[in-house]
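Working notes for the structure below.
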Amino acid sequence: MCGSDDSFDDFVPDSQEPASSRTRNQDHLDDDEVPCSQRPDAANDTMVEDLDEGDEPAHDESEDIIKILVATDIHCGYGENKANIHMDAVNTFEEVLQIATEQKVDMILLGGDLFHENNPSREVQHRVTQLLRQYCLNGNPIALEFLSDASVNFNQSVFGHVNYYDQNLNVGLPIFTIHGNHDDLSGKGLTALDLLHESGLVNLFGKHSNIQEFIVSPILLRKGETRLALYGIGSQRDDRLVRAFKNNSISFLRPNAGAEDWFNLFVLHQNRPRRAMHRSTGNFLPESLIPQFFDLLIWGHEHECKPDPQYVASSEAVGDGFYILQPGSTVATSLTPEEALQKNAFLIKIKGRKFASKPIPLQTVRPMVCDELLLDKIPPGSRPILKTDRPKHTDGRYIDEIAIEAKINEMITTAKAKRRPRQPELPLIRLKVIYDGDWLNITPANAKRIGLRYENVVANAVDMVFIKKNNKPKEGKLQTENEKNITEMADEMGQVSATNLQTIINDYFINQPLVDQMTVLKPIGIGRALEQYSAIEEGGLATSANRNFDSCLMHQIDVVRKTLKKMPLPPINDPSDLDKFRDLITKDLYDMKKADSERFKNPVADVEMEEDEDDPQYYMPPQSTSRTNYASGSEDEVANSDEEMGSSISRHSKQPTTRGRGRGARGAGASRETTRGRSNKVVSTRQIDSDGFEIINDSPSPPPASRSTRGKARGKSAPSKKRDLSFF
């Protein structure tokens, strides 16, 4: 939406941009600009290595260049209960703010997960607020013009303007951020970021309360001749967002006139690689679903830093591709090789339709070294006589512990050699010890006992050593399907994620004999519970997870009771009829299990099964005070999910009306529907709304809705009164 003070009349009419206007600039390069090794030789490439247009520019180049400092997954509050690392995330966040000040950027863009928890501790909120006030509130001039309708971009707020347009605040460094899966919505749809937004310290955008339809309105910014359209979608469940793209229920608004003059930047917080092997959506967002008009994507949630923007070619005969920048986290929240890579913030310069990217190494990140040690040979003469004995050296020390400690000392030496002056002194060490060959039948060493010997040398002594036995199936014994799944889904550190474990749980219960399958509790509920319990950090409490699981279980019991009440009540005239009634209830429960089993086993119903996860009878609410990796639903979504599931078929069959997003109709509370999704062909549709924005859809139309006859009355018997099952 355009602000009332701005006009698009002077813009070039919307047309296909000539290829020559987006060719890569071949002028002289700055030494500090890192070239993109994956940049294609495309005629309409937007990434350049230098934004200078010549030796004698007509005016100061800074008047047209938008400078943005990008960082994602800061996780303030991570490890606050651990002695050595409790301030790591906050200290690095301060470094990000310092870099922004030194580089004199126009704005900071955060890609989600500023906080590690939805409800961070008071100490963490206090420290973050201090830093934001210290670095963001000052008298520095801001050259960015805010052109869009702030009441639409920040519709969750009562303040209808960007924070640096507030006359009561003196903002010198604006921050724009979306929410991630750690600081996501819960309860009444609020997060800790909402407090920072309402206090004027950050600008929170990309919140979407309507999970049936996503309408993404960009933040429009201008500096000199450069126009930036900033799009954002806060963290959503990947299955839900993929369905939105495939069902054509997500729209990105664009300026009607001069749309090709805007640099389109999209920030999101989703799984990028496939995280589940046995699901149709894979628990990730495929890059192929993203519209092609974007120039650059900032991809949050993935902690591995990829310093070079990666080009994604267009899948269409006509159309440009886009670049994806994956900044990675600024703090390590897991002990994996990907987290041990160099952490960076990124300086993005935008001029016209071109951009340049430069990684800035972070100097305060705690050093980390990850490695593996394979134990497969026992030295001659050291083999124990009894299986319960462990091989010892002549000096009485255990041979495996000698090898483990030698490897740890080598890793610590490496960490100290690479340590920079501003980095914390104690490093993070993760050694994966694999017992194989001669060591398979030997009792492994005690990992924690070894770690405690390094308590004052490393930051993570307790979980420094990870021990794994490379067990193989016995001869003549076939590996079960679930064992194969666990082996395939285990990551490089030998651990299985909660999301993949959900798939294993589903497969196990679905493949059980029908009589042994569960009636009330659903596998999805168990998987969600395990996900929350696994997210509890060491020393944390499981109170919230216990409460959520109890609530889920009681709700599922209530669903079964209500379903049984809807079934016909037979006549009861004598005591023998009570036995028949009891048998009928048993049969009803069996029929319910059978219907569920057939539906979940049917491969073509895979999408329906994913949609069922939004249903309260399957739903496990997210834990609001601990880390949740992939679930991002809220309690409000639980309350409304029955209505959403019931309306998922009729919403496409209703006679559509115009959307009515005009400025005069805002806040009127009128329902709005669109004509999206009514074509059976994969097309790119365009519409113009009353504010001069262009609605685009580059996603395929939804498949026809399936219908189920489950729950209808048996035979042709006349309807009877509902059962009274208050005793159930």
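Cβ atoms are placed via backbone N, Cα and C, with glycine included.
What you see is a predicted model, and the numbers here were worked out from it, not measured in a lab.
Under the heading active site, proton donor, Swiss-Prot lists HIS182. Residues or ranges marked as Mn(2+) 1 binding site in Swiss-Prot: ASP73, HIS75, ASP113, HIS303. Annotation comment: Swiss-Prot describes ASP113, ASN181, HIS269, HIS301 as Mn(2+) 2 binding site. Under its mutagenesis annotations, Swiss-Prot gives GLU95 to Lys the following note: In mre-11-ME41; defective in meiotic chromosome degradation.
Everything Swiss-Prot records as a feature, shown here on the structure.
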residue: ASP73; record: Mn(2+) 1 binding site; DSSP class: coil
residue: GLU95; record: mutagenesis position; DSSP class: helix
residue: ASP113; record: Mn(2+) 1 binding site; DSSP class: coil
residue: ASN181; record: Mn(2+) 2 binding site; DSSP class: coil
residue: HIS269; record: Mn(2+) 2 binding site; DSSP class: strand
residue: HIS301; record: Mn(2+) 2 binding site; DSSP class: coil
Recorded positions listed as ASP73, GLU95, least Cβ neighbours within 10 Å: GLU95
Spatial neighbour of HIS75 (Mn(2+) 1 binding site) that is closest, considering only the recorded positions GLU95, ASN181, HIS182, HIS269, HIS301 and their CA atoms: HIS182
Packing count at HIS301 (Mn(2+) 2 binding site) (other Cβ atoms within 10 Å of its Cβ): 25
Cα-proximity to HIS301 (Mn(2+) 2 binding site), 10 Å cut-off, over recorded positions ASP73, GLU95, ASP113: ASP73, ASP113
Around the Cβ of HIS303 (Mn(2+) 1 binding site), the count of other Cβ atoms that are within 10 Å: 23
Recorded positions listed as HIS75, HIS182, HIS269, least Cβ neighbours within 10 Å: HIS75
Subset of recorded positions (GLU95, ASN181, HIS182, HIS269) lying within 10 A of ASP113 (Mn(2+) 1 binding site), CA to CA, in sequence order: ASN181, HIS182, HIS269
For the binding-site residues ASP113, ASN181, the one whose C-beta sees the most other C-beta atoms within 10 angstroms: ASP113
Listed in sequence order, residues not in ASP113, ASN181, HIS269, HIS301 with Cβ within 8 Å of the centre of the Mn(2+) 2 site Cβ atoms: THR72, ASP73, GLY111, GLY112, HIS179, GLY180, HIS182, ASP184, SER235, GLN270, GLY300
HIS269 (Mn(2+) 2 binding site) and HIS182 (active site, proton donor), Cα-Cα, nearest whole angstrom: 10
Whole-number Å value for how far HIS269 (Mn(2+) 2 binding site) lies from HIS303 (Mn(2+) 1 binding site) (Cα to Cα): 11
ASN181 (Mn(2+) 2 binding site) and ASP73 (Mn(2+) 1 binding site), distance between Cα atoms, whole Å: 10
Other residues, Cβ within 8 Å of ASP73, HIS75, ASP113, HIS303 Cβ centroid (Mn(2+) 1 site): THR72, ILE74, GLY112, HIS116, GLY180, HIS182, GLY300, HIS301, SER329, THR330, VAL331, THR333
